[in-house]
Amino acid sequence: MWSLTASEGESTTAHFFLGAGDEGLGTRGIGMRPEESDSELLEDEEDEVPPEPQIIVGICAMTKKSKSKPMTQILERLCRFDYLTVVILGEDVILNEPVENWPSCHCLISFHSKGFPLDKAVAYSKLRNPFLINDLAMQYYIQDRREVYRILQEEGIDLPRYAVLNRDPARPEECNLIEGEDQVEVNGAVFPKPFVEKPVSAEDHNVYIYYPSSAGGGSQRLFRKIGSRSSVYSPESSVRKTGSYIYEEFMPTDGTDVKVYTVGPDYAHAEARKSPALDGKVERDSEGKEIRYPVMLTAMEKLVARKVCVAFKQTVCGFDLLRANGHSFVCDVNGFSFVKNSMKYYDDCAKILGNTIMRELAPQFQIPWSIPTEAEDIPIVPTTSGTMMELRCVIAIIRHGDRTPKQKMKMEVKHPRFFALFEKHGGYKTGKLKLKRPEQLQEVLDITRLLLAELEKEPGGEIEEKTGKLEQLKSVLEMYGHFSGINRKVQLTYYPHGVKASNEGQDPQRETLAPSLLLVLKWGGELTPAGRVQAEELGRAFRCMYPGGQGDYAGFPGCGLLRLHSTFRHDLKIYASDEGRVQMTAAAFAKGLLALEGELTPILVQMVKSANMNGLLDSDGDSLSSCQHRVKARLHHILQQDAPFGPEDYDQLAPTRSTSLLNSMTIIQNPVKVCDQVFALIENLTHQIRERMQDPRSVDLQLYHSETLELMLQRWSKLERDFRQKSGRYDISKIPDIYDCVKYDVQHNGSLGLQGTAELLRLSKALADVVIPQEYGISREEKLEIAVGFCLPLLRKILLDLQRTHEDESVNKLHPLCYLRYSRGVLSPGRHVRTRLYFTSESHVHSLLSVFRYGGLLDETQDAQWQRALDYLSAISELNYMTQIVIMLYEDNTQDPLSEERFHVELHFSPGVKGVEEEGSAPAGCGFRPASSENEEMKTNQGSMENLCPGKASDEPDRALQTSPQPPEGPGLPRRSPLIRNRKAGSMEVLSETSSSRPGGYRLFSSSRPPTEMKQSGLGSQCTGLFSTTVLGGSSSAPNLQDYARSHGKKLPPASLKHRDELLFVPAVKRFSVSFAKHPTNGFEGCSMVPTIYPLETLHNALSLRQVSEFLSRVCQRHTDAQAQASAALFDSMHSSQASDNPFSPPRTLHSPPLQLQQRSEKPPWYSSGPSSTVSSAGPSSPTTVDGNSQFGFSDQPSLNSHVAEEHQGLGLLQETPGSGAQELSIEGEQELFEPNQSPQVPPMETSQPYEEVSQPCQEVPDISQPCQDISEALSQPCQKVPDISQQCQENHDNGNHTCQEVPHISQPCQKSSQLCQKVSEEVCQLCLENSEEVSQPCQGVSVEVGKLVHKFHVGVGSLVQETLVEVGSPAEEIPEEVIQPYQEFSVEVGRLAQETSAINLLSQGIPEIDKPSQEFPEEIDLQAQEVPEEIN
């Protein structure tokens, strides 16, 4: 039973008896003197006599658990306590011996695992009555998920909404399951997909997650880790029919789970790991262990850990947290479990357990012992950024990837069945209906089949619908044999007097016609396999924009981002419009960005957020603005002229003098003649396809993406019919579709060898290069008006993203307290980066680029770099698939926090994938040039433009770029050889210390090791030239690469030295590019050809945050003012009837004392673990110990962090309750997010202007009526209730004495600011009272938000309510609340609480922000713009 390998004469340092295989303790124990060596101790041990009293700690668990590495490490440390002896009960004893024969012990550590006889352990505890570390009776409950959830609910711990399905014949009332296609109903509770299905037994790890059909359907099947897999995707969508299960709501966690490990109620270690539901691949390190990352818990999460520990009476307890929607939810409690591979945790755990045991048992053994109180030396690990600028925010707007050609058919329908369908799905509410779900499309198909059957019986019956159109509708809906829900949709629009009547204007005779519906069927437009590869590769390339790392895990590009993301230092959100191709592009990009594997469906569901509910990325393409109609009509008129372009045509069609536009017009000359040629080529093409179909060899011919010759012919025949109308005129709107189709066939179906496609591509591209960009406006003013109309919500969101970046980081920080000796190999870069990725369609990309080009960001006459950028953009002919607009925000920590140089913005752009016809003709840009603090002089001066005329630039992805002083590229410059390119594909480029004689002192790059040494991380061999590491080496975003290169410089293989001379000719600035697919060795199964993606080009790298913020605000305001003028008359007529009662009252923060966690030594160990446990790997859990270095406190009144406000304000658009008007919308929208016991805490907002500018409002106070008037005029739709500004100011003045809920640490400048704010507040309120008549101009729909109390008291007096978005005249939409971290933590310095109260009082007063009217109004409805549908064919 007992394995005692040591002699009876042992030293005072007790040992850990493991049998003959014990390898010893390894390191000195706590009781050892540091000057004693191990040999001296061993010699002394023979002469020493062990002390009489010994506390025996018994370990009763299965051998696999009791001899695991974590248990061994902890017990070794536990043995270093004097008076403690650890004994392990063997598995044979536990299983086969009666409990009476088990040796007695004073303290028992026992826990259940598979095969463990828990009944015997309970019997033993009753027999011997030892001190239990983990309660045994409660372990029965932990084995049943139903009991776990019941206990969690009783303790008031948040958990996902769930229902239990008990398949028990004795209780049939608990087994009511109704399964639908996209939902299940369990005992009356409905769970729409995605939902989770868990077996009730906690020992059964076969958890299934079911996905909605709109995301591809199927399920992810989770299981206990087997090798490198933890889940697998299955196409099965039906729930299990046998067994009892818990069904619960799926929580979107952005692909990471948090595992929490408690040791007593006051210690909790947390780690993040990749969610097994994401792709099922277990990330392992070089030793084969699952990679996990340290995470800092918030105050509320520490409270949850304490509750779990106490409720289940388990001192050592592990549980799973899901962070979603601004809250933390417990989804599983595992009982006894240890952290793996954390030396710090082993030390902490052993110390806490030892102290707990000694505190409980030492008195009865008369052992002199007290808890050690010496201060622990925990140095702060310094950051490595030095003086480099730190990447803080990346915002990218990206077009979707390569797709199949989009196709559309319109028909007018009048059958009652279509009207019934329209009514059933609520079409009459808005007059429009969009049907995408499989069951909806099935209804349309059923109606179509029924009408066709009736037409066969009665060809001359009452059915008015055209047979040909109905048959096409039927064939499209029947394609593929099933509805995927993302590649076909039907739109119905109601016309009260028939479609033609509405089209032809006010015709009295027409108005008597019966109403009809316009049915628009859209299909195609699916993301192709090539598009998926493009998106995934671009995602991999994007990794390299983030801070890099060192150590064992730095063997591949972009490893810095991966560890950044998993440690929650990366605040990532991916948004996509509701189009399937856009969502799949976003999912594929996320897969590459985060090195995920497996199917796209689970990634899409968990990582991609739909932004279609508020117009952020979607636009109602069927309703064009009046400006778009004018532009389209003028464009069609010019292109219908059968004559060569004259000077006046150039003035009319190309007033902006765009280089690409002029080039295309030169090619076209006579538009009608070119259209004749295009039409003849299409006729020839359809003739060739028909001939191929007659060829017996083509019977089973499969084209790209499973298309057949019949479908291909259908595509081209429809274009042939539609392009030339019966009148002989051409429908110019079909030109983009023709170009789309021929580009697709040349790229993907080139093997057919159809004649004339190259010429058709050349001519249709020339026409498309005129039509497509000019549809978004011809003159600068039109381009800007249409652009802002498309992307106003997105512009506001980008502005919010930039302003939210400099927020308090205490929520997302890694653990700041870390032993230096534990820091080696820890994946924890000290950065916090916010990333917002917006995937959308061509319209938004065109529009956003137009805003930057024509909105007046900079004066090109004064800024040479911006002039070069505009010249480059002017030469871009097409914004192709995967076009990117990237905004990067850096912070220079060496600058004064109030300085304009503190934050630095860069603007980058890529026109997406290369067209197949563009070899050698692409315009050259300025290179990718992130600013570097070590090359300040290069910021604005580098990168002179090459000749923008076509044909001058190289087609190489890493083509040469000259800097200003350099001579032009010589004709003899060799291109980079395939050998170098191949080697680059297999390894990460790192710095070589070779120096160049060229200006600027660039350091060039070569391979660090052969491809075979490349660590496999999911990148494969397709990671060629992803990002210009030449730039990254000196870039503010990747300073660590320099260190990496210096440390690895001597490892350069001979192969790279052989090409050093050639490398010296490599351009100084290479581009961020994805160029793998051109190389023959880099093929991709299922892809005919994946075009190269153009590298990112820097448009400007010396912008300040203030410049960009003011520019975006100005553009938004200009649009708002323009619409206000159009609706001023309507506003004036409505405004007199508005009441101005019930003014907005700002929410008050209530004071609540910090939660006191009392130490209760008389209780079992799960109630307290003693003072030494107050410092945990997740930071101090108890407020009794105040650490000056810690940045978190403990409060039972948590506050949501700024992510909530961001999602709320930037996306959700504060809700307006019908009938209650504007006076209620001000606080309703925000209060939805708070629990009843919480009080709203204002999120941190830091103004980019110095504090000294706070005094500015004082000077502008006399003009307070003007901003109010401006705001009033800016709204085109009246609200029903109007707040009175004068009353509001009065109320703010009266409420000025309320104290704040929490007292953060106050910095000195902020104290000055607070006094200034008090002065401003008093002056403003006094002025409001004196000038109530002037001020009382009603501001409809606008709630003026008072000055905010924020972390460190950055009072944003100079920046008005950033996001008071009121969606006027439209129903309130659901507000997405995806927040990675739920709560904001503040440090509370107890000693300074009293003296800081006065400063708090000053700041808690309501301060109306009057110097800048609200910038944030949604796009108002243009009452004059009528939808004019296209001609029905």
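Heads up, the Cβ atoms here are built off N, Cα and C, so glycines get one too.
Nope, none of those substitutions made it into this model, it's the original residues.
Among the features that Swiss-Prot reports, substrate binding site is placed at K64, K65, R224, K225, K259, R273, S337, F338, V339, K340, with the record citing similarity to another entry. Neighbours of K259 (substrate binding site), defined as other CB atoms within 10 A of its CB across all chains, total 19.
The 10 Å shell around the Cβ of R145 (ATP binding site) contains 26 further Cβ atoms across the protein chains shown. Annotation comment: Swiss-Prot describes R145, K198, H205, R224, 248-251, 257-259, S275, D320, 332-334 as ATP binding site, evidence class similarity to another entry.
Here the residue is the original one, while Swiss-Prot reports the published mutagenesis R399 to A with the comment Decreases 8-fold the affinity for PtdIns(3,4,5)P3. According to its DSSP assignment, R399 (mutagenesis position) is in a strand. Remark: R399 (mutagenesis position) has F839, T840, S841, E842, V845, L879, N880, Y881, M882, T883, Q884, G912 as non-local neighbours, by Cβ distance under 8 Å and separation of at least 6 in sequence.
Where Swiss-Prot documents R417 to A as a mutagenesis experiment, the accompanying text is: Decreases 16-fold the affinity for PtdIns(3,4,5)P3. Secondary structure at R417 (mutagenesis position), as computed by DSSP, is helix. Non-local contacts of R417 (mutagenesis position) by the CB criterion (under 8 A, 6+ apart in sequence, same chain) comprise I447, L450, L451.
Taking Cβ-Cβ distances under 8 Å and a sequence gap of 6 or more within the same chain, the neighbours of S337 (substrate binding site) are Y261, V316, C317, G318. Across the residues annotated as binding substrate (K64, K65, R224, K225, K259, R273, S337, F338, V339, K340), the widest Cα-Cα separation comes to 23 Å. In sequence order, P160, K193, P194, F195, V196, I209, V605 constitute the residues six or more apart from F250 (ATP binding site) in its chain with CB-CB distances below 8 Å.
Looking only at the binding-site residues K64, R224, K259, V339, the one with its C-alpha closest to V333 (ATP binding site) is K259. Local packing around the binding-site residues K64, H205, R224 was summarised as the count of other Cβ atoms within 10 Å of each Cβ; on this measure the leading residue is H205. Among the binding-site residues R224, K259, V339, the ones whose Cα sits within 10 Å of the Cα of D320 (ATP binding site) are K259. Spatially close to E248 (ATP binding site) yet at least six residues away along the chain are L159, P160, R161, Y162, A163, F191, F195, V196, K198, C331, judged by Cβ distances under 8 angstroms. Shown are the binding-site residues D257, D320; the one with the most C-beta atoms within 10 angstroms of its own C-beta is D257. Comparing R145 (ATP binding site) with R224 (substrate binding site), their Cα atoms are 16 Å apart once rounded. Cβ contacts within 10 Å of V339 (substrate binding site), excluding its own Cβ and spanning all protein chains shown: 23. A separation of roughly 20 Å, to the nearest angstrom, links the Cα atoms of V339 (substrate binding site) and H205 (ATP binding site).
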